[in-house]
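Taken straight from Swiss-Prot:
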MUTAGEN   CYS39 to Ala  Slight reduction of auto-mono-ADP-ribosylation
MUTAGEN   CYS243 to Ala  Relocalization to the cytosol
DOMAIN    332-410  domain 'WWE'
DOMAIN    449-657  domain 'PARP catalytic'
MUTAGEN   HIS532 to Ala  Abolishes ADP-ribosyltransferase activity
MUTAGEN   ILE631 to Ala  Does not affect ADP-ribosyltransferase activity
Amino acid sequence: MEMETTEPEPDCVVQPPSPPDDFSCQMRLSEKITPLKTCFKKKDQKRLGTGTLRSLRPILNTLLESGSLDGVFRSRNQSTDENSLHEPMMKKAMEINSSCPPAENNMSVLIPDRTNVGDQIPEAHPSTEAPERVVPIQDHSFPSETLSGTVADSTPAHFQTDLLHPVSSDVPTSPDCLDKVIDYVPGIFQENSFTIQYILDTSDKLSTELFQDKSEEASLDLVFELVNQLQYHTHQENGIEICMDFLQGTCIYGRDCLKHHTVLPYHWQIKRTTTQKWQSVFNDSQEHLERFYCNPENDRMRMKYGGQEFWADLNAMNVYETTEFDQLRRLSTPPSSNVNSIYHTVWKFFCRDHFGWREYPESVIRLIEEANSRGLKEVRFMMWNNHYILHNSFFRREIKRRPLFRSCFILLPYLQTLGGVPTQAPPPLEATSSSQIICPDGVTSANFYPETWVYMHPSQDFIQVPVSAEDKSYRIIYNLFHKTVPEFKYRILQILRVQNQFLWEKYKRKKEYMNRKMFGRDRIINERHLFHGTSQDVVDGICKHNFDPRVCGKHATMFGQGSYFAKKASYSHNFSKKSSKGVHFMFLAKVLTGRYTMGSHGMRRPPPVNPGSVTSDLYDSCVDNFFEPQIFVIFNDDQSYPYFVIQYEEVSNTVSI
């Protein structure tokens, strides 16, 4: 692929590298950041307007934070060989396979809005702590974290800010001033009377050759070409897919790509009645609409726009009760049957029966459709090594297709777009399943309390500290919670870490006492992380006094008169009463289950291990099923600790577009 260049004007003479004050920068600009080409001239230097600067700031700021411009700029006052500007510094194969031919097309350019999506991107943090080890057991634990709330990681993090070196010390260059850093590129960014000069940094040995044998001017041109390639755009025509190469950061055609360039693998648009033009839904509402649409139980959704409300039919994709819009559409990537594919669209098929919508494989759905069309009374098929018969005698079965929902929280670490620049790939989803536990070397700090705890005044009985979405603990809790609570039905609002020194000390001492009587696997599975649903009015009381077995019976006492905990969040959700604002509350608690036995309604304490001895130890807990326990009941308040509080809500049927 040949790179387009800008012919210099007749009076432009190419000079050897010299101070940038002798050059000027000219570039072609349109209303919304079209491809930028630089032409350096002597004397009169053209500056970009404030509006253009503000439009470019989030783009370049994201590039700086993500490391996309690693090694590009370096201060002029650093000693370096002048010829080093032309030495190879990166080795990148430019022959990228792409199915996107360049062509003229009708499109609209979408300026990235980092306040809507980009702010959710987690950042990598350096750490020197020991690596983690994985031990297969039937429960979860959480990794050790630093005092600032970041997670220990053995992989060294790479920071773009370390490659930016200012000429003058009076110019702000701290990580908190990244918005200022991008204003200091020579001849391009100048604002608020600050000016700083940078040259290309070719000393670092990176893995690509993007700037090999390139002058400073040509390298800056490549930077702007990169910015052009990362811009978002959509086409007005129907039947066009989202470019998967763009999502993976490998589309080299930029705004000339015939496919859509969007933040996520899905994108919602609505068509205006007067102009018959498609316009994108707000970034904040993209995930909301997708989440609601993925639920097969939802057929229509209420929409708000400019003070008016109307309805959208999610089956026919029509809009009614308004004259402003008439149609709705969902842009998506190519389909795939692999549920582990991050970039593809995975379709799920549902058939309605007496109990609601039930998911079936696509092959079974095709059989049901054929039976409906031919008027057959029953459908026979085999699924999961079992034979099934569906009777169609009294009604025609309704069939529906909806995509598998993937939240921004799950997608963003994998996306190579401006709205989803990855920091570090998260662990595979199966790594946080109920069959494994993450055990760092040194689970507590030297002062006996978790390293993630922040300072609390001695007069405080407890505090609740919000858990950052960047923490590994957040991801573990998120995946464990949504393993049984569908993401398209409920959305996590906040996760709080409970700090109560008194309760923690009691719990730790009880754990040490129980561990002295256990060995091997029994000691490992002694501690579990289980859910407990409750109402808002008792959350603070539990955080201060712990779960109290004496007040049992509020919801159920089927397996004993104690405190109930469940492996599945879906079970605990049944006992989580929503507040007046529609918020549900659920604890993820540390529970010492120890040795357990089958429970019964009349038990006020666990039965003895050896009924024939008056000095026999008691069982530590009771369960609903001895072989595959899902519910645990404890009778002592020092066997549990209210570790995290999960606040979540039901997905609303109203979205602002």
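Using the three backbone atoms N, Cα and C, a Cβ is placed for every residue, glycine included.
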- line: Residues in the domain 'WWE' (332-410) per DSSP class, helix first, strand next, coil last, are 16 helix, 32 strand, 31 coil
- line: Within 10 angstroms of the C-beta of CYS243 (mutagenesis position), the count of other C-beta atoms across all shown chains comes to 23
- prompt: For CYS243 (mutagenesis position), what is the secondary structure by DSSP, using just helix, strand and coil?
  reply: coil
Query: Looking only at the domain 'PARP catalytic' (449-657), what is the mean pLDDT?
result: 93
